[in-house]
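What Swiss-Prot says about this one:
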MUTAGEN   GLY176 to Arg  Leads to mislocalization of NPCs and overproliferation of the nuclear and ER membranes at 34 degrees Celsius
MUTAGEN   SER224 to Lys  Growth inhibited above 30 degrees Celsius
MUTAGEN   TRP262 to Arg  Growth inhibited above 30 degrees Celsius
MUTAGEN   GLY266 to Asp  Growth inhibited above 34 degrees Celsius
Amino acid sequence: MVVIANAHNELIHDAVLDYYGKRLATCSSDKTIKIFEVEGETHKLIDTLTGHEGPVWRVDWAHPKFGTILASCSYDGKVLIWKEENGRWSQIAVHAVHSASVNSVQWAPHEYGPLLLVASSDGKVSVVEFKENGTTSPIIIDAHAIGVNSASWAPATIEEDGEHNGTKESRKFVTGGADNLVKIWKYNSDAQTYVLESTLEGHSDWVRDVAWSPTVLLRSYLASVSQDRTCIIWTQDNEQGPWKKTLLKEEKFPDVLWRASWSLSGNVLALSGGDNKVTLWKENLEGKWEPAGEVHQ
């Protein structure tokens, strides 16, 4: 475990390792992003990225096939795209179509190309495609009228020949909103936008985070966490089937849950909340979810 102390002057909101686990990006209310080189249990600050005019909520690394690229989102309503070349970081693009805080940013599975999913308090989600000539082509969707707190891509599906399906029609994502709802969206070629496929009801307060498990199985798994102090696991046995709701545990958590994150293999779920703990959960053979440990500093 690497402990990075005194990295920022204010609260840290996100910390994400790159594809190879060698670089760590952190972001904070101090309006900065910091890039660290991580080696074993040691770390070294490489650069501090400035450009946002408000707290920076989240960061996400693009797949390395697109280069060393990072996206960040902020209370200032902007998404900034950063790139490292020859050891130097620079800002290469600004996505500024939202009129309120941008709360979530995530690159799509690389099979879909350089696509970015953005969620905002203005109630909208934007999907931004970065073209080779440097232009962008955003699709903007009215998702949750009183604000979108989080959005997460579904993994690229596997075809019968074992290859990943990178077609537009297979693109899906989930959103969580301040209307207490979880919504599933799918690309529609005729409409040339993402259309609502399912609305999932189960929370009694704001949905703070949603996470689609990266496992490419017949069954799809989603996790949603809420201000209501619950985590719901949603499962779908096949693409045409209904979504089934399972409370992760019957009793409520001690405090609001802020974040949910799946392991790369998709079999362990990490939750963090207002009690400053990170708890790990696994599904047992009976389909029940049980604690798999806590992460301690």
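Yeah, the Cβs are placed from backbone N, Cα and C, and that goes for glycine too.
Where a substitution is noted, the model still shows the residue that was there originally.
Here the C-alpha separation of TRP262 (mutagenesis position) and SER224 (mutagenesis position) works out to 11 Å.
Across the structure, SER224 (mutagenesis position) and GLY176 (mutagenesis position) are spaced 8 Å apart at their Cα atoms.
Long-range Cβ neighbours of GLY176 (mutagenesis position) (same chain, at least 6 residues apart, Cβ-Cβ under 8 Å): HIS144, VAL148, ASN149, SER150, ALA151, VAL182, VAL207, ARG208, ASP209, VAL210, SER224. Neighbour density for GLY266 (mutagenesis position): within 10 A of its CB lie 15 other CB atoms from the protein chains shown. Counted over every protein chain shown, other Cβ atoms within 10 Å are most numerous around SER224 among the mutagenesis positions SER224, TRP262. DSSP classifies GLY266 (mutagenesis position) as coil under the three-state reduction.
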